[in-house]
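What follows is a single structure, written as structure tokens, with notes after it.
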Amino acid sequence: MVAEHPTPPQPHQPPPMDSTAGSGIAAPAAAAVCDLRMEPKIPEPFVWPNGDARPASAAELDMPVVDVGVLRDGDAEGLRRAAAQVAAACATHGFFQVSEHGVDAALARAALDGASDFFRLPLAEKRRARRVPGTVSGYTSAHADRFASKLPWKETLSFGFHDRAAAPVVADYFSSTLGPDFAPMGRVYQKYCEEMKELSLTIMELLELSLGVERGYYREFFADSSSIMRCNYYPPCPEPERTLGTGPHCDPTALTILLQDDVGGLEVLVDGEWRPVSPVPGAMVINIGDTFMALSNGRYKSCLHRAVVNQRRERRSLAFFLCPREDRVVRPPPSAATPQHYPDFTWADLMRFTQRHYRADTRTLDAFTRWLAPPAADAAATAQVEAAS
């Protein structure tokens, strides 16, 4: 992979929650997005420019549904077939779906239903879990700290997960933030995150096979990982053609596991066209993030994707983002590292970069590489400034 040289990113600080930086129009902080669905028109901060707003979608994305049960069964032919499906999809656009994943269907339904129950609460109750800008956990309406001048038509609830703690961190978060009445909901999401973590490690084994790298490298790399769980709610929209549920972006994380309900909305940019991804009953969508793109030495792609909304039906999805431990050094396995296309970095480095210089495009890793190791002239100028200060 030959790295391109993007325009250097401009410094960006996340604006305060429920604000609209640069638009001159305050976001409707007193209302949740779901409270706006009965309005005849969407508020101006939610309108996306014509170049970004929803054009007519192309044909559905040709995405394999991979049977990951073959990893448990030891079916050699099935393993070869699954590895080939994953390799072809990840080298092209980074998306595939998995079936026979072992996640309990009743648990998945309970997790989706829990999202519905939370987002239907009065705004005052939801705001008890209000997310503080710069942190992972909490509730946002329109996710305004990320897409400030073009608000997405959605609400989210996010929380961190790791299985190294003595106490169940997700269950404790719900009880401590929302109160003891939410303890049952917290237990559902604690169990769901535990199953997502196990599924993510299974997928890492499949990625190892598909890349032909050292067995156990990726599974061990993420064994003590941290993760982010996000519940997404997209209310019906009076003008769906003028806004987006989630703007075009690449995930900076390693891997995303997405559970959709039966309402479509996910789209992936392939060959300049937005291609929809229809929900497959019982399957989950997997996509490669920027961190795994670096771990594969650029062989597997982290691609732009987005979510569209509709006028009639609400949509729910659950996204589990697998992240390395903050101090883990991200580098490809030795068999895939010659030549190494990206410098070594830690997840903390990448998070710091995305928070300061957010770029919703496919060149994030190239821009990040320049940020880590600027050209010699820039480095010399920086050194002079630091010496004079």
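Each residue, glycine too, has its Cβ placed from N, Cα and C.
At each noted site, the model still has the original residue.
Quoted from Swiss-Prot, the note on natural variant GLY94 to Val is: In strain: cv. Jikkoku; semidwarfing. Per Swiss-Prot, domain 'Fe2OG dioxygenase' is recorded for 224-324, and the stated evidence type is sequence analysis. Swiss-Prot lists HIS249, ASP251, HIS305 with the feature Fe cation binding site, giving sequence analysis as the kind of evidence. Among the natural variants in Swiss-Prot, LEU266 to Phe has the note: In strain: cv. Calrose76; semidwarfing. The residue drawn here is the original one. Annotation comment: Swiss-Prot describes ARG315 as active site. A natural variant is reported in Swiss-Prot for this position, ASP349 to His, and the note states: In strain: cv. Reimei; semidwarfing.
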Distance check against LEU266 (variant position) for the binding-site residues HIS249, ASP251, HIS305, keeping those with Cα within 10 Å:
HIS305
Here are some recorded positions: HIS249, HIS305, ARG315. Which one has the most Cβ atoms within 10 Å of its Cβ?
HIS305
Looking only at DSSP and grouping its letters into three states, which state does ASP349 (variant position) belong to?
helix
Out of GLY94, ARG315, ASP349, the recorded positions in the record, which is closest to ASP251 (Fe cation binding site) when you go by Cα distance?
GLY94
If I take the Cα of ASP349 (variant position) as reference, which of the recorded positions HIS249, HIS305, ARG315 has the closest Cα?
HIS249
DSSP helix/strand/coil residue counts for the domain 'Fe2OG dioxygenase' (224-324):
9 helix, 45 strand, 47 coil
Nearest of the recorded positions (GLY94, HIS249, HIS305) to ARG315 (active site), judged by Cα-Cα distance:
HIS305
Write down the Cα-Cα distance for GLY94 (variant position) and HIS249 (Fe cation binding site), rounded and given in Å.
13
